[in-house]
Amino acid sequence: MFSKVLPFVGAVAALPHSVRQEPGSGIGYPYDNNTLPYVAPGPTDSRAPCPALNALANHGYIPHDGRAISRETLQNAFLNHMGIANSVIELALTNAFVVCEYVTGSDCGDSLVNLTLLAEPHAFEHDHSFSRKDYKQGVANSNDFIDNRNFDAETFQTSLDVVAGKTHFDYADMNEIRLQRESLSNELDFPGWFTESKPIQNVESGFIFALVSDFNLPDNDENPLVRIDWWKYWFTNESFPYHLGWHPPSPAREIEFVTSASSAVLAASVTSTPSSLPSGAIGPGAEAVPLSFASTMTPFLLATNAPYYAQDPTLGPNDKREAAPAATTSMAVFKNPYLEAIGTQDIKNQQAYVSSKAAAMASAMAANKARNL
């Protein structure tokens, strides 16, 4: 029954799961009692500029609405449902909560207000993403911006084009993908906007190898190869490719694996180098570091687009989102910091709100500094 669903897996019995049919989808997926099916986000759900967080939300491993998510819930979800140890996500979580406090203007404590605020540009979100457009990519005026939060098929295709015709890719391929994305963003962004975020993207490269390298290959731990169909399905659907034979790596990947893969990507020789590369794009990069309010963070409006889900029929029968209901509301449920509903046209009010929050934070920081002198 499932021979067509699992074409790349020789023996399903080798997996630590049985195979189950997802209700109403025609899709089989490895199943244990902790595995939940994909449910498309609705127009009022909050989603991040991050396919990992969005996949966890779409499967209900963190709150499906993408709001009020505790640090412990995030840690458990990555560990239990992605096979990613806490050591890997510690820095990213720290930065997420810093951005949460920055955007909302108050300490978020142990609960991330929502996923959407992570799209604040040049913070947790960054330029030259593998699958998102930059905040000011292709705009005509300095005050214009576009959706930098949702998956963008055209952008992701520029990543896939580098490895066209392959079933797997290695460190050198990933280095070429990385350089391609930097080059295109550098060319297409509004002049003066592009900021190279090499340390963050390096960690993301290692994360991709940690999550979707092909564990069916005998040398996967030492020389991992990313299975492209797994990567494509995960990013495009923001869902886990269970039906393609994927399951969370076991034992869970630790930070040592991710940093080793990241370093190997940067050290790998490439066969071609795109033009328009920013200075320092090639070669070793600096470490990713915790964000701080001491850094020059600037408040920006965030896009109010409805959450993405794949609807492209060319993706074929394995696309779980083809039957998902389309967003019909013209209201953005959030405004920065994503707590109140406003019309999508009400940008002036949103700008005023962001500015008032920034001014209040600046005053509080100045007062605190004066007290400490």
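Each Cβ is built from the backbone N, Cα and C atoms, and glycine gets one as well.
What you see is the original sequence, not a version with the noted changes.
In the three-state DSSP assignment, the secondary structure recorded for Glu204 (active site) is helix. Remark: Glu204 (active site) has Phe130 as non-local neighbours, by Cβ distance under 8 Å and separation of at least 6 in sequence. Per Swiss-Prot, active site is recorded for Glu204.
Around the Cβ of Cys50 (mutagenesis position), the same chain contributes Leu115, Leu118, Phe124, each under 8 angstroms and 6 or more positions distant in sequence. As annotated by Swiss-Prot, heme binding site applies to Cys50.
Swiss-Prot lists Glu125, His126, Ser129 with the feature Mn(2+) binding site. Remark: His126 (Mn(2+) binding site) has Thr195, Ser197, Ile200, Gln201 as non-local neighbours, by Cβ distance under 8 Å and separation of at least 6 in sequence.
Annotation of the mutagenesis experiment Cys50 to His in Swiss-Prot: Retains most of the chlorination, peroxidation, epoxidation, and catalase activities. In the three-state DSSP scheme, Cys50 (mutagenesis position) is classed as coil.
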Residues flanking the Mn(2+) site, with Cβ no more than 8 Å from the Cβ centroid of Glu125, His126, Ser129 and excluding those residues themselves: Pro49, Pro121, Phe124, Asp127, His128, Arg132, Asp134, Asn148, Ser197, Ile200
